Amino acid sequence: MRILFVGPPLYGLLYPVLSLAQAFRVNGHEVLIASGGQFAQKAAEAGLVVFDAAPGLDSEAGYRHHEAQRKKSNIGTQMGNFSFFSEEMADHLVEFAGHWRPDLIIYPPLGVIGPLIAAKYDIPVVMQTVGFGHTPWHIRGVTRSLTDAYRRHNVGATPRDMAWIDVTPPSMSILENDGEPIIPMQYVPYNGGAVWEPWWERRPDRKRLLVSLGTVKPMVDGLDLIAWVMDSASEVDAEIILHISANARSDLRSLPSNVRLVDWIPMGVFLNGADGFIHHGGAGNTLTALHAGIPQIVFGQGADRPVNARVVAERGCGIIPGDVGLSSNMINAFLNNRSLRKASEEVAAEMAAQPCPGEVAKSLITMVQKG
């Protein structure tokens with residue numbers, strides 16, 4: 001069968017669908033990822049065929065502009081009229097899908113061009129979650145930003161999804177929908193690849209702590225959340241790996257000797273065997289840490305991050321710093337908290353027992369064949 005994946009051109013929306021896409025390919029199906037701009041190449045680097053539905057798009061600049069306008073408008077965490085680049089992808093992708101004719105479309109919650117194409121060509125469509133905070137209301141809100149595209153392409157209404165795929169751990173899932181079948185799937189992190197380097201080997205006599213604000217938040221909000229790294233990281237009894245993209249370092253000052261600054265690393269590799277992870281609360285970071293059984297400190301500010309932080313804290317897998325921020329004493333205590341480690345390892349075991357992407361791919365093919 002031909003499987004079309006919608007991969008919106010942002011890391012947090014594209015990368016989570018690539019593991020399932022690879023599973024379909026390994027199972028012998030023809031897979032195509034639809035993305036845009038530089039993210040078309042990012043998907044191709046995963047060994048997949050890609051259609052660039054928005055050539056030349058600078059989605060990161062577009063997202064920064066949207067966030068700046070949202071803050072000026074004082075609309076809080078509401079989406080506003082923002083399609084997460086489905087509008088920019090719509091015309092090219094509708095035309096392409098018309099002659100490529102996929103048998104199944106899979107989209108993440110904000111890849112709302114997927115249902116439009118499904119409705120136009122009467123193709124089964126499935127939504128794959130990428131985190132905890134997805135609701136039908138949320139998807140409908142983003143879909144409203146495609147009103148003009150629905151009109152341009154003579155599509156009257158969104159179709160009903162054949163199923164939803166839930167990638168969250170069973171004991172933490174809060175997913176609710178309008179009655180579509182929910183298929184559980186093990187979250188298998190995809191963070192890109194890299195060539196092994198000697199410094200990846202951790203010292204056996206020292207703890208390892210990862211710190212990241214993800215790919216979007218530093219560009220939009222700066223580095224205030226991790227000012228403690230510059231001010232007092234030397235008082236933390238650990239080797240600290242600080243992940244900040246090269247384009248988001250303008251506020252960075254000198255760093256203590258126990259901090260290693262990196263641009264891009266395969267996060268799943270570094271979390272295996274780490275002692276803790278401090279991050280902004282993005283769904284990818286949250287689920288990758290849960291998959292590895294690593295305790296977390298989650299800031300949880302903006303977008304879906306408060307939801308991610310809350311479920312981590314309620315399950316006992318991490319803590320939320322609150323308004324007081326972080327101190328070296330708090331971080332040292334966190335690194336030695338055995339109850340956080342125990343709960344995190346329990347969740348990792350839950351996730352390992354869930355159906356893997358290959359099994360889910362086979363189940364979806366069966367559903368399509370049965371009609």
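Going from the start of the chain as shown, residues are counted 1 onward.
Backbone N, Cα and C define each Cβ position, glycine as well.
Don't expect the noted substitutions in this model, because it carries the original residues.
The following features are taken from Swiss-Prot:
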- Glu67 to Ala: Converts 29% of Ent to MGE (MUTAGEN)
- Trp264 to Leu: Convert 55% of Ent to MGE (45%) and DGE (10%) (MUTAGEN)
- Asp304 to Asn: Loss of activity (MUTAGEN)
What whole-number Å value do you get for the CA-CA distance of Trp264 (mutagenesis position) and Asp304 (mutagenesis position)?
23
Out of Trp264, Asp304, which of the mutagenesis positions has the smallest number of neighbouring Cβ atoms within 10 Å?
Trp264
